[in-house]
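I have placed the structure first, in the form of structure tokens, so that the comments after it can refer back to it.
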Amino acid sequence: MLSSFPVVLLETMSHYTDEPRFTIEQIDLLQRLRRTGMTKHEILHALETLDRLDQEHSDKFGRRSSYGGSSYGNSTNNVPASSSTATASTQTQHSGMSPSPSNSYDTSPQPCTTNQNGRENNERLSTSNGKMSPTRYHANSMGQRSYSFEASEEDLDVDDKVEELMRRDSSVIKEEIKAFLANRRISQAVVAQVTGISQSRISHWLLQQGSDLSEQKKRAFYRWYQLEKTNPGATLSMRPAPIPIEDPEWRQTPPPVSATSGTFRLRRGSRFTWRKECLAVMESYFNENQYPDEAKREEIANACNAVIQKPGKKLSDLERVTSLKVYNWFANRRKEIKRRANIEAAILESHGIDVQSPGGHSNSDDVDGNDYSEQDDSTSHSDHQDPISLAVEMAAVNHTILALARQGANEIKTEALDDD
């Protein structure tokens, strides 16, 4: 065996000179083999043993094996062939698909005698190489295969149930969910942490107050509901995974949830940027009515879409204006007006000028970032205004007030002199 090792090494080096192309699965398998501590000689010896065992199986059961050659010392394409074969078997275990005919062997169930031969084969490998543990590896591979099948079936079952809930009456489902939360004693705050939807939004939706949840968030909520019903307590330790803002896949169906990853991946909305044409339309409607109803918001959204619509081109979901975005813009606009009014009132009061307080804004003007993911870049930046620019703005208002105060004092003195 040692005498054939230089020949095998030369053949392996010839493969490097030919620059073989390996798949990702093959590279992953090779890296995992190397991390186990096996040397090249041990790997080649194990592959030769597997070839011999496969040949014995094919001779015993009358089945032809296409494992890529009978010996690694006489073939010039043994290393890539063995890697391809290992890859094909791995793909068969994880995906349940039959490998390609060019680099596979028969994966059909063997008779009961195969198990006996398998135990003998494992004993042979164990005695020839102390670092290998074929029995343990075989058990792990079978566990991975069964788990992947169960996870996929469970995920498909959850998706079907979510689609069924989407077709049902929303009010009936809300009552079911409220009863479910009460019976399990699950707080809305915990649900908000898991799903990424704000607690206030969940509360308003369950109480049938305010606007309805978007289709994306409703699917996410129903998915959590189904997972929690199937496996109680499994989702409570999960947290929503962060999603890049530039990811355009938020409008697609949510990705499958992995029970082992510890995260509940939900697609979040991308920040919406208003165009100048739409802002002009929004301002005109805002001057008419600052609190439009749902029908009016739909009218405003259609007007904005008509302005930005190009002939022969359909607006994408990222470009289309919806009633929810209109609601968000109006709420931010009202907040901005009241914020500036509060600043001016505070400055006037600091100079002893009594003014009527503009009052606190209503709860309807509060727009939670988690409630409405499509934010307005033209107005939301005011909530995080730079302190320096705010100080300059306040100083300008202060200067104007002082100028008016001096002008009023001069007029009073002039009137007093005229009376004398």
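Cβ coordinates come from backbone N, Cα and C, glycine included.
Residues as originally present; substitutions not included.
Swiss-Prot lists 18-49 with the feature domain 'HNF-p1', giving sequence analysis as the kind of evidence. Counting residues per DSSP class in helix, strand and coil order gives 23 helix, 0 strand, 9 coil for the domain 'HNF-p1' (18-49).
As annotated by Swiss-Prot, domain 'POU-specific atypical' applies to 145-241.
Just so you know, the Cβ of Arg271 (mutagenesis position) picks up 14 other Cβ atoms within 10 Å once every protein chain is counted. Quoted from Swiss-Prot, the note on mutagenesis experiment Arg271 to Ala is: Abolishes binding to telomeric 5'-TTAGGG-3' motif.
Annotation of the published mutagenesis Lys325 to Glu in Swiss-Prot: Abolishes binding to telomeric 5'-TTAGGG-3' motif; the original residue is retained in the structure shown. Note on Lys325 (mutagenesis position): other Cβ atoms within 10 Å of its Cβ, all shown chains, come to 23.
According to Swiss-Prot, the mutagenesis experiment Tyr327 to Ala carries the annotation: Impairs binding to telomeric 5'-TTAGGG-3' motif.
Quoted from Swiss-Prot, the note attached to the mutagenesis of Arg334 to Ala states: Impairs binding to telomeric 5'-TTAGGG-3' motif.
According to Swiss-Prot, the experimentally introduced change Lys335 to Ala is described as follows: Abolishes binding to telomeric 5'-TTAGGG-3' motif. Confers binding to the non-telomeric 5'-GTGAGT-3' motif. Using a 10 Å Cβ-Cβ cutoff, Lys335 (mutagenesis position) registers 18 neighbours.
Record note (Swiss-Prot), mutagenesis Lys338 to Ala: Impairs binding to telomeric 5'-TTAGGG-3' motif. The unchanged residue is displayed. Of all Cβ atoms in the shown protein chains, 16 besides its own fall within 10 Å of the Cβ of Lys338 (mutagenesis position).
Experimental mutagenesis is annotated in Swiss-Prot for Arg339 to Ala, with the remark: Abolishes binding to telomeric 5'-TTAGGG-3' motif.
When other Cβ atoms within 10 Å of the Cβ of Arg339 (mutagenesis position) are tallied across all protein chains shown, the result is 15. For Arg271 (mutagenesis position), the nearest neighbour among the listed mutagenesis positions (Lys325, Tyr327, Arg334, Lys335, Arg339), judged by C-alpha distance, is Lys325. Mean pLDDT for the domain 'HNF-p1' (18-49) in the predicted structure: 83.
Taking the C-alpha positions, the distance from Lys338 (mutagenesis position) to Lys325 (mutagenesis position) comes to 20 Å.
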